[in-house]
Structure formats: C-alpha cells, structure tokens
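Engineer: Arg43 to Ala, Lys or Gln appears in Swiss-Prot as a published mutagenesis result, with the remark: Abolishes the catalytic activity. The 2-oxoglutarate binding site feature in Swiss-Prot is assigned to Arg43, Glu44, His103, Arg163, Ser165, Thr197, His224, His226; the stated evidence is experimental evidence. Sequence annotations record features per position, and here Swiss-Prot assigns Zn(2+) binding site to Glu44, His224, His226. What Swiss-Prot records for Glu44, Asp123, Thr197 is L-lysine binding site. Record note (Swiss-Prot), mutagenesis Gln47 to Ala: Abolishes the catalytic activity. The unchanged residue is displayed. In Swiss-Prot, the entry for mutagenesis Glu74 to Gln states: Results in a moderate decrease in the turnover number and a slight increase in the Km value for each substrate. The structure shown retains the original residue. Mutagenesis annotation in Swiss-Prot: Glu74 to Ala, described as Abolishes the catalytic activity; the structure shown retains the original residue. The annotation that Swiss-Prot gives for the mutagenesis experiment Asp123 to Asn reads: Does not affect the catalytic activity but impairs L-lysine inhibition. While the structure shown retains the original residue, Swiss-Prot records the mutagenesis experiment Arg163 to Lys with this note: Severely diminishes affinity for 2-oxoglutarate and substantially impairs catalytic efficiency. In Swiss-Prot, the entry for mutagenesis Ser165 to Ala states: Results in a moderate decrease in catalytic efficiency. The structure shown retains the original residue. Looking at Swiss-Prot, you'll find the mutagenesis Thr197 to Ser noted as follows: Results in a modest decrease in catalytic efficiency. For the mutagenesis experiment Glu222 to Gln, the note given by Swiss-Prot reads: Does not affect the catalytic activity but impairs L-lysine inhibition. Quoted from Swiss-Prot, the note on mutagenesis experiment Arg288 to Lys is: Does not affect the catalytic activity but impairs L-lysine inhibition. Annotation source Swiss-Prot lists active site, proton acceptor at His321. Quoting Swiss-Prot on the mutagenesis of Tyr332 to Phe: Results in a decrease in catalytic efficiency.
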Amino acid sequence: MSVSEANGTETIKPPMNGNPYGPNPSDFLSRVNNFSIIESTLREGEQFANAFFDTEKKIQIAKALDNFGVDYIELTSPVASEQSRQDCEAICKLGLKCKILTHIRCHMDDARVAVETGVDGVDVVIGTSQYLRKYSHGKDMTYIIDSATEVINFVKSKGIEVRFSSEDSFRSDLVDLLSLYKAVDKIGVNRVGIADTVGCATPRQVYDLIRTLRGVVSCDIECHFHNDTGMAIANAYCALEAGATHIDTSILGIGERNGITPLGALLARMYVTDREYITHKYKLNQLRELENLVADAVEVQIPFNNYITGMCAFTHKAGIHAKAILANPSTYEILKPEDFGMSRYVHVGSRLTGWNAIKSRAEQLNLHLTDAQAKELTVRIKKLADVRTLAMDDVDRVLREYHADLSDADRITKEASA
C-alpha cells in the first residue's frame, strides 16, 4: 500500500502476479489450474445413510452434473445389485459429454460385469493397510499385485480406461504402496488412486505422499478424501499442489459416514486460486440448483454455512463490515456471489448495524436521508434490535415511517414560512 499525500488515504497496489493465491509459476508439478473432477455423488453419495436414488433420479443427477461441466461421473458397482447394473447401463446410453466410470473391487468377476455395461472406464480398488489386509480381505501384497495385474490387463484389453487405487492409503506401509503403484504403472493404468478412507490424513502428509508418488509413476494421480476430521477440502487442494491430476467429489460432500470433499467447496477453493479457469470450465450458476436437487433427494437441508450456497455465505452484519462491503465488496469477500448466481445481503436489523447500511437500504427504497438522519435512525433501530430480532420488513417500516415524519416536518416548516 502507498499513502496519498493529498488526503492521507491508502492506495491498494495489486500484487505483481495479479493473484497472491494463484499457482506458483515456478512449481511445474502443481495442477491447481489444470485438474479433473471425478464426481462421485452416484457412487460414494449412494453410501450416504439417507440416500436412495431411483433410476429416474440418477439420470436427472447425471444430466445435471454433465451440464455443469464435470469431467467424469462415477457410478456404483454394477455387481452391487441387479438394479445397480441396469442403472449403470441406462446412464451409459445417455450420450453425455463427460466420461462414465464404475467402481469395482479388484476381482475378475466384478471386472467382467463392469466392462459389459458400456462404461468409459473402470475404477479398481483394494485395501492395502494392515487393518484391511487382516480384517477385510485377508490377502498379502503379493496376492494384491497379482490380482491387480490380472484385472488391469483385462480391462485394458477392452479398450477402456482403468484406474487402480489402494484403499486406506495413509495407513498403509509406504514401501508397499510405492511398490504396488510402480507395478501397476508399468502395466499401463491411466491413473493410480490415493484414498484417505478414514479421513486421518493432514495436508502436509498428503503433499508429501503425492510428491513422492509423482516421482515414482508417470500416469495420472487421482485422490479421494474422506472428511471425518474436517480436512477433505484442504487435503484435496494440497494434493493438486503436489501434482495430483484428479479429485473425487460429491454434491454436498455426501458419502459414507460424513462424506468426502464437497463439489461446491472444492470449486470455492479453486476459484480463489484461478477464477478464470473455474468460471470458464464450470457453469457455476447451476451449483445451487444441483445442491437443491440432491438435498431434496436425500431429504436434508443445505447447511446455513454451506460453501457458496448457504444462506449466510454472502451475508454481512457487522457495521464496519457493511460499510466496507458497500464501498468495495472485495474488502470482505474473496468470492464474487454473482459468478455463482448468488446475491449479497447486508443485514440491517441488528444491534450491530451501522449507519452506512441503513442509508444504503434507504436508497434502495428511494428514500433520501442525510448522513446525520441515517445516524439518528440507526440509533432508533439499534434500540429496537436490543429487544427483539428485526426482519427486513420491520426495518423497512421504520425507515418509511421515519422518512414520512421528515416529509411532514418539512411540509409544516414550508407552510409556516409561506
């Protein structure tokens, strides 16, 4: 900042690269402005406790996601049930622009069914941590590598994409993981996957593992982060910084337990990093409609503090905040609400309300107030707000009554002097 000698105000100088939160041009491995979203509402999201999507609803969600601009849609394994298989086939026949994937166990029986559904790719997974090797499938690393090799070669022979992922990656032995990924990369998988299945990883652990893996494999790297400890968004961002190429999301973050990286949250974070990339790639003004669609389907309310679309996401209440926002929204907003089809709201009915907000609201109602009058009226509104919550209609009524009193007083004064 520099200080103007004329009036003592500070002039804000833009950062040299235009965005202090943008990608580091010297970091050639970072993919924060060049990544793909694998949208898993119709796979991971089906594992949400309240979820039940019939065929019609799945098709509706798939079309909406495709129109929104996601790169991939991941579907529940066709082996899960007969209806799951039929739904997978139905969505594959829609002719969507995005690629359709299905998620299967590292079994040849699953692979044979999956490749016949018409999907563009198969996501193969098997547990690699000591917990899952002992209590889930009971197999050793030799068996895992052999099974992975067989399944991957089979899927590749059908001419479709294949991703191989470990499950519970961050509680797996690092040497085992790297040996496994090196083996499947040599076979020719399109992607390897890292999964924080229990949500235990920290951003630093994510960054370190992805950077290490990036030096071992030449294929793309997909990441799947659960949100048990509230780190799914930060972990997804750090994965991209470290060189990951694909991130799994679900609408509203729904999934097993308390879910995975929310689609809207990831886009909020990446928008700050590269607004142009995100606004050109995705139809952001459709995000609220997408979230409402899924929220209704699983019978939940969108949280008040939800990223971007929550009722309070662009609401400003404190007087000093409101004054600055009215002068320049960038003072207290890192996201532009209009880019997401949202609106800014300045709260004017509380004990925290400042006179700038009251004057701005009066102007919206075509009521002219001087600064002194706005300050006087603000004192009156604060007194009322100390007693009870004031709705916008309450504030508007007080504004109109005050302005009417001013008009009457002005008329009487003019008549007396005539």
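Note that Cβ sites are derived from N, Cα and C of the backbone, with glycine treated the same way.
Don't look for the substitutions in this one, it keeps the originals.
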Engineer: Taking the residues Arg43, Glu44, His103, Arg163, Ser165, Thr197, His224, His226 listed for 2-oxoglutarate, what is the greatest CA to CA distance in Å, to the nearest whole number?
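Structural biologist: Greatest Cα-Cα span of the listed binding residues: 19 Å.
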Engineer: Would you mind sorting out which of Arg43, Gln47, Glu74, Ser165, Thr197 (the mutagenesis positions) have a C-alpha within 10 A of the one on His226 (2-oxoglutarate binding site)?
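Structural biologist: Hits: Thr197.
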Engineer: Give the distance between the Cα atoms of Arg288 (mutagenesis position) and Ser165 (mutagenesis position), rounded to the nearest whole Å.
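Structural biologist: Rounded to a whole number, the Cα-Cα distance is 31 Å.
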Engineer: Ten-angstrom check, please: count other Cβ atoms within 10 Å of the Cβ of Glu74 (mutagenesis position), all chains counted.
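Structural biologist: By my count, 26.
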Engineer: With the L-lysine site defined by Glu44, Asp123, Thr197, which remaining residues of that chain have Cβ atoms positioned within 8 Å of the Cβ centroid?
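Structural biologist: Surrounding the site, in chain order, are Ser40, Arg43, Glu74, His103, Val125, Ser165, Glu167, Gly193, Ala195, His224, Asp248, Ile260.
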Engineer: From the Cα of the residue listed as 'active site, proton acceptor' across to the Cα of Asp123 (mutagenesis position), what is the distance in angstrom?
Structural biologist: 47
Engineer: Pop the Cα-Cα gap between Ser165 (mutagenesis position) and Thr197 (mutagenesis position) into the table, whole Å please.
Structural biologist: 11
Engineer: How many whole Å apart are the CA atoms of His103 (2-oxoglutarate binding site) and Arg43 (mutagenesis position)?
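Structural biologist: With the alpha carbons as reference points, the distance is 8 Å.
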Engineer: In sequence order, which same-chain residues at least six apart have a C-beta under 8 angstroms from Ser165 (mutagenesis position)?
Structural biologist: Asp123, Val124, Val125, Val192, Gly193, Ile194, Ala195, Glu222, His224
Engineer: Taking only the Cα atoms, work out how far Tyr332 (mutagenesis position) lies from His321 (active site, proton acceptor), in Å, as a whole number.
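Structural biologist: So the alpha carbons of Tyr332 (mutagenesis position) and His321 (active site, proton acceptor) sit roughly 7 Å from each other.
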Engineer: Using a 10 Å cut-off on CB atoms, tell me which of the recorded positions His224, Arg288 is the least crowded.
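Structural biologist: Among the recorded positions His224, Arg288, the lowest count of other Cβ atoms within 10 Å belongs to Arg288.
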